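S.K.: Take a look at the following structure, please.
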Amino acid sequence: MTIAIVIGTHGWAAEQLLKTAEMLLGEQENVGWIDFVPGENAETLIEKYNAQLAKLDTTKGVLFLVDTWGGSPFNAASRIVVDKEHYEVIAGVNIPMLVETLMARDDDPSFDELVALAVETGREGVKALKAKPVEKAAPAPAAAAPKAAPTPAKPMGPNDYMVIGLARIDDRLIHGQVATRWTKETNVSRIIVVSDEVAADTVRKTLLTQVAPPGVTAHVVDVAKMIRVYNNPKYAGERVMLLFTNPTDVERLVEGGVKITSVNVGGMAFRQGKTQVNNAVSVDEKDIEAFKKLNARGIELEVRKVSTDPKLKMMDLISKIDK
């Protein structure tokens, strides 16, 4: 049997990618695919991936071909492959990559050879018909900065804290919408995941720090450490994005003295015991209690998956439960 391939994308593109490849090559064996739709999260995707793997022969290894680096299909696949030999994830799947990889499987390459071929053909398959190479000017050498004289310690003022460009509740944490739209539009230099649970999970913590977009660093800390970091003048003026999995952690952070004026609710997946308030957000009694406490502090609670969505008021959605 050949090396197994699983395609994972946002929306329903994965199935169509496979159908396009099969139109060129004929029906393929030992290939699976999963879609990713609103309301799902990494846990849902892991279940979907495992359901596909159960149908495939994984003896020679598994190659996950996903659409975007740091997106939810990538993040879920990364958690599966992290401790398995001959399991790999490649981001940027396109038709040239998929077709060449499927054809190469029939020649019984080694797992590493197939991975290298997939990456190479995916890159080579992206070309412009008429564009000419653009030469980049060499950057001018930077002038040496003058040494600043040491300043005496002083009490922290209102401008001596980090700037919170966005505080967002999204149980998918760093994924496509965060890594692309929100990071650019909020102009942050750091993404900080604030969660006791995630900070204690070494594998998940490591993966999250690897999926930040270019020019942005990612960190995972527990609530207590985030309070200490916020009060450290070393980070004064630095724009950051805070990501949470639930409103309880936000309320704990605010209770600890971190100044948050607005919270964006981007996604809280449905699971048993929760009530769905729209297609992306589900809450239980603990969530509702935390939202009420935040609302009582005068903190804006708005629901949007991406910045171009109209703002919905979280408390209005909660008020409609059981009506």
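Counting starts with 1 at the first residue shown.
Glycine residues also receive a Cβ, built from the backbone N, Cα and C atoms like all the rest.
Those substitutions? Not in this structure, it's all original residues.
Take a look at what Swiss-Prot says about it:
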{"type": "ACT_SITE", "residues": "His10", "note": "active site, tele-phosphohistidine intermediate"}
{"type": "ACT_SITE", "residues": "His175", "note": "active site, pros-phosphohistidine intermediate"}
{"type": "DOMAIN", "residues": "2-124", "note": "domain 'PTS EIIA type-4'"}
{"type": "DOMAIN", "residues": "157-320", "note": "domain 'PTS EIIB type-4'"}
{"type": "MUTAGEN", "residues": "His10 to Glu", "note": "Results in the formation of a single complex corresponding to the productive phosphoryl transfer complex"}
{"type": "MUTAGEN", "residues": "His10 to Cys", "note": "Loss of phosphotransferase activity. Unable to dimerize"}
{"type": "MUTAGEN", "residues": "Trp12 to Phe", "note": "Slight phosphotransferase activity. Unable to dimerize"}
{"type": "MUTAGEN", "residues": "Lys48 to Cys", "note": "Retains more than 50% of phosphotransferase activity"}
{"type": "MUTAGEN", "residues": "Ser72 to Cys", "note": "Slight phosphotransferase activity. Unable to dimerize"}
{"type": "MUTAGEN", "residues": "His86 to Asn", "note": "Loss of phosphotransferase activity"}
{"type": "MUTAGEN", "residues": "Ser110 to Cys", "note": "Retains more than 50% of phosphotransferase activity"}
{"type": "MUTAGEN", "residues": "His175 to Cys", "note": "Loss of phosphotransferase activity"}
{"type": "MUTAGEN", "residues": "His219 to Gln", "note": "Slight phosphotransferase activity"}
S.K.: Please report the three-state DSSP label of His175 (mutagenesis position).
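M.R.: Once the DSSP labels are grouped into three classes, His175 (mutagenesis position) ends up as coil.
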S.K.: Could you give the Cα-Cα distance between His10 (mutagenesis position) and His175 (mutagenesis position), in whole Å?
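M.R.: Taking the Cα atoms only, His10 (mutagenesis position) lies 11 Å from His175 (mutagenesis position).
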S.K.: To the nearest whole angstrom, what is the C-alpha distance linking Ser110 (mutagenesis position) and His86 (mutagenesis position)?
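M.R.: Taking the Cα atoms only, Ser110 (mutagenesis position) lies 10 Å from His86 (mutagenesis position).
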S.K.: Are there any residues at least 6 positions away along the chain from His175 (mutagenesis position) with a Cβ closer than 8 Å to its Cβ? List them or say none.
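M.R.: Listed in sequence order, they are Gly70, Gly71, Ser72, Asn75.
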S.K.: Any idea what the model's mean pLDDT is for the domain 'PTS EIIB type-4' (157-320)?
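M.R.: So the average pLDDT across the domain 'PTS EIIB type-4' (157-320) works out to 92.
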S.K.: By the DSSP assignment reduced to helix, strand and coil, which category contains His219 (mutagenesis position)?
M.R.: strand
S.K.: With DSSP as the yardstick, break the domain 'PTS EIIA type-4' (2-124) down into helix, strand and coil residue counts.
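M.R.: Secondary-structure composition of the domain 'PTS EIIA type-4' (2-124): 60 helix, 21 strand, 42 coil.
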S.K.: What residues, ordered by sequence, lie under 8 A Cβ-to-Cβ from Trp12 (mutagenesis position) and sit at least six positions away in the same chain?
M.R.: Asp35, Val37
S.K.: Using all protein chains in view, find how many other C-beta atoms are within 10 Å of the C-beta of Ser110 (mutagenesis position).
M.R.: 12
S.K.: Taking just the CA atoms, what is the gap between His219 (mutagenesis position) and Lys48 (mutagenesis position) in Å?
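M.R.: So the alpha carbons of His219 (mutagenesis position) and Lys48 (mutagenesis position) sit roughly 28 Å from each other.
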S.K.: Any idea what the Cα distance is from His86 (mutagenesis position) over to Lys48 (mutagenesis position), rounded to a whole Å?
M.R.: 20
S.K.: Please give me the CB contact count at 10 A for His10 (mutagenesis position), counting all chains in the structure.
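M.R.: Its Cβ shell of radius 10 Å holds 19 other Cβ atoms.
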